[in-house]
Amino acid sequence: MEGSSKGLRKGAWTTEEDSLLRQCINKYGEGKWHQVPVRAGLNRCRKSCRLRWLNYLKPSIKRGKLSSDEVDLLLRLHRLLGNRWSLIAGRLPGRTANDVKNYWNTHLSKKHEPCCKIKMKKRDITPIPTTPALKNNVYKPRPRSFTVNNDCNHLNAPPKVDVNPPCLGLNINNVCDNSIIYNKDKKKDQLVNNLIDGDNMWLEKFLEESQEVDILVPEATTTEKGDTLAFDVDQLWSLFDGETVKFD
């Protein structure tokens, strides 16, 4: 676009253009490539001037074939870096990226590429162990039927547990009645025992008092009416029944 619009020259450089570019850089130094075409009086773009200087006209550039040491270093660097020619040329002093690329494509690529291709083919041929595909069991949902089915309900119903299991050979009602009767009899016995104990205590006190009276009063003494102080035994036991005692 730049060459077509401004009529810039393209193609091979002449000796006159090389001398003008060399004089300009020696005078102003490297850099500011956008000003080089104007200062040198060249009808070239700045990119063309820069590449011409770095690849061909720079005084530190080495010309000729690469030495054996340089070829060995080029092979090792190419194994590490690949086709990064600018990085490889930076490690080969005096060699440009264009020179390194041209030398590789002309002398070394045909010797080393077949070996690389064979290695790549061997790598491709080696089978990769593959695990068999697992079968995914798909479970489809089944619609539920809400119709009443006696057979299904009978099968699916949970087992019934009897809260009050029947006793072996016994009737529950009879057992309950017997237990109630037993408790009533037991309460009656306790009540009678308590009454007897209380009556015995009362009787003991009564006998003690009667003995004291016998000591103080002789047995032969009688009342004014002639009655004795002795009590009837039947009247004494009638006290347990709650009846009143009448003295004769």
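In case you wondered, yes, glycine gets a Cβ from its N, Cα and C as well.
What you see is the original sequence, not a version with the noted changes.
Residues or ranges marked as domain 'HTH myb-type 1' by Swiss-Prot: 5-57. With DSSP classes pooled into helix, strand and coil, the tally for the domain 'HTH myb-type 1' (5-57) is 33 helix, 0 strand, 20 coil.
Taking Cβ-Cβ distances under 8 Å and a sequence separation of 6 or more, the neighbours of PRO37 (variant position) in its chain are ASN43, ARG44, CYS45, ARG46, CYS49. Record note (Swiss-Prot), natural variant PRO37 to His: In strain: cv. cvi-1. The unchanged residue is displayed.
Taken from Swiss-Prot, the feature domain 'HTH myb-type 2' covers 58-112, and the record attributes it to sequence analysis.
Among the natural variants that Swiss-Prot reports, SER60 to Asn is described with the note: In strain: cv. Landsberg erecta. All chains included, 7 other C-beta atoms sit within 10 angstroms of the C-beta of SER60 (variant position).
Here Swiss-Prot describes ASN136 to Thr as a natural variant; the accompanying note says: In strain: cv. C24 and cv. Landsberg erecta.
Swiss-Prot gives this note for the natural variant THR147 to Ser: In strain: cv. C24.
The natural variant LYS160 to Asn is recorded by Swiss-Prot, whose note states: In strain: cv. cvi-1.
Here the residue is the original one, but Swiss-Prot notes a natural variant at this spot, CYS167 to Arg: In strain: cv. C24.
The note that Swiss-Prot attaches to the natural variant ILE172 to Thr is: In strain: cv. C24 and cv. Landsberg erecta.
In Swiss-Prot, a natural variant is listed as SER179 to Asn, annotated with the note In strain: cv. C24 and cv. Landsberg erecta.
In the three-state DSSP assignment, the secondary structure recorded for SER60 (variant position) is coil.
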